[in-house]
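Student: One structure follows; several queries about it will come next.
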Amino acid sequence: MDQTYSLESFLNHVQKRDPNQTEFAQAVREVMTTLWPFLEQNPKYRQMSLLERLVEPERVIQFRVVWVDDRNQIQVNRAWRVQFSSAIGPYKGGMRFHPSVNLSILKFLGFEQTFKNALTTLPMGGGKGGSDFDPKGKSEGEVMRFCQALMTELYRHLGADTDVPAGDIGVGGREVGFMAGMMKKLSNNTACVFTGKGLSFGGSLIRPEATGYGLVYFTEAMLKRHGMGFEGMRVSVSGSGNVAQYAIEKAMEFGARVITASDSSGTVVDESGFTKEKLARLIEIKASRDGRVADYAKEFGLVYLEGQQPWSLPVDIALPCATQNELDVDAAHQLIANGVKAVAEGANMPTTIEATELFQQAGVLFAPGKAANAGGVATSGLEMAQNAARLGWKAEKVDARLHHIMLDIHHACVEHGGEGEQTNYVQGANIAGFVKVADAMLAQGVI
């Protein structure tokens, strides 16, 4: 493309190349819209077709996964690995197992992951992978056979210095263990090729908690910069998986009253707030094969909003921790009308572009996921460091490093987030992540 093109012409170029990849186009639009004024002031970043290269994955691997279920029936799923950018290190990003998984979603996640990983300051590139396999309702044997079948193709594309996957939606410690075990068998090599492993074979303490803890560390720093804090705040959390659980735990430690959790079927509301005992029971229920938030609500006699999200309730802080585009304009209007002070993304792109703009216009503090939920991948990087050194750190050391990294990410966002009274964290995160990746790409030439 001509180096003098406009923002809209660039976005149209991206849309035209992949007209059906709406999630990916949305992610590119969100990033480029905030970057464009910076790019106009720094024209070196529009040379050498850098932007065109940045929005095109270095490699996409697509393959079928053939496995046998418990009824001895042959099943066929699709799987992908998007190796988006290795400019600053090996590809790094999770594997997602969910029926909604497609190439557009994985490209959007890999694109976001590239900037998120850059923000951590650790030497990690960006990638993402997954399958339309649904682990819900499957036996452990079926999940194991699927993971092993998937690895018979994927293993040849991974390596400790090439591509290091981790977990994501539908992929927890069990699935990581199955995949890592098959990788070891096929490659005859025990080098670190997965993070989020069990502690018995190279995992890191605090890794399961890291995304949720990091979200709260970042949000607390954001609140403090603007004269507030979690202490005494009413908090709504969406989701009830790994990120939501540990965000609830850490927010409680900081003195917040967390009143909601949710899943795809509805929301539980506890006006008195979660306690350690209640949270432990929720985690136990969700760990069971068919555990739902509705079961937790029934057990404790709590309000259950069937088919609803938590955003209609009056709260001070909202932490969307479920899935992409869960918080739309209507939900944003409700939160703003009820006096929300801050929104921080625990999930990947859970807030639509329109809702994000609405929060910013209303003066609501807004922390984008690429900064706020970077704690998970940051601790994955720390797990890689421990594996490389053949060491295991104590939980306190990992947690302290995580806290420090999240404060560094917050500082980078503030540095690039404008000079007004209120920091534009979307702008700050996008520019800070972009500059690191772009400088590396320019230094390495046209490759």
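The backbone N, Cα and C atoms fix where each Cβ goes, and this holds for glycine too.
Just so you know, the substitutions we noted aren't modelled in this structure.
Keep in mind it's a predicted model, so treat the numbers as computed, not measured.
Annotation of the published mutagenesis K92 to S in Swiss-Prot: Complete loss of dehydrogenase activity; the original residue is retained in the structure shown. Annotation source Swiss-Prot lists substrate binding site at K92, Q113, K116, G167, S380, citing similarity to another entry. Quoted from Swiss-Prot for the published mutagenesis K128 to R: Reduced catalytic activity and increases pH optima for activity. NADP-specific glutamate dehydrogenase. Among the mutagenesis experiments that Swiss-Prot reports, K128 to H is described with the note: Reduces catalytic activity and increases pH optima for activity. Increases relative activity with amino acid substrates other than glutamate, especially L-norvaline. Marked as active site, proton donor by Swiss-Prot on the basis of sequence analysis: K128. Residues annotated as NADP(+) binding site in Swiss-Prot: T211, N242.
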Student: Considering each pair of residues in K92, Q113, K116, G167, S380, all listed as binding substrate, report the largest CA to CA distance in Å, no decimals.
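Tutor: Site span for substrate, by Cα atoms: 16 Å.
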Student: So what sits near K92 (mutagenesis position) in its own chain, CB-to-CB under 8 Å and at least six residues off in sequence?
Tutor: Q113, N117, M124, G125, G126, G127, D163, V164, P165, A166, V377, S380, G381
Student: Measuring CA to CA, name the entry from the recorded positions K116, K128, G167 that ends up nearest N242 (NADP(+) binding site).
Tutor: G167
Student: Measuring Cα to Cα, how many Å separate T211 (NADP(+) binding site) from G167 (substrate binding site)?
Tutor: 12
Student: How many other Cβ atoms are found within 10 Å of the Cβ atom of K128 (mutagenesis position), counting all protein chains shown?
Tutor: 30
Student: So, in DSSP terms, is N242 (NADP(+) binding site) helix, strand, or coil?
Tutor: helix
Student: According to DSSP, folded down to helix, strand and coil, what is K128 (mutagenesis position)?
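Tutor: In the DSSP reduction, K128 (mutagenesis position) maps to strand.
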Student: Do you know offhand how many angstrom separate G167 (substrate binding site) and K128 (mutagenesis position) by C-alpha?
Tutor: 10
Student: To the nearest Å, how far is the Cα of K128 (mutagenesis position) from the Cα of K116 (substrate binding site)?
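Tutor: Spelling it out, the Cα of K128 (mutagenesis position) and the Cα of K116 (substrate binding site) are 12 Å apart.
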Student: Which residues, same chain and not among K92, Q113, K116, G167, S380, have a CB within 8 angstroms of the centroid of the CB atoms at the recorded substrate site?
Tutor: G93, G94, N117, M124, G126, G127, A166, T195, G376, V377
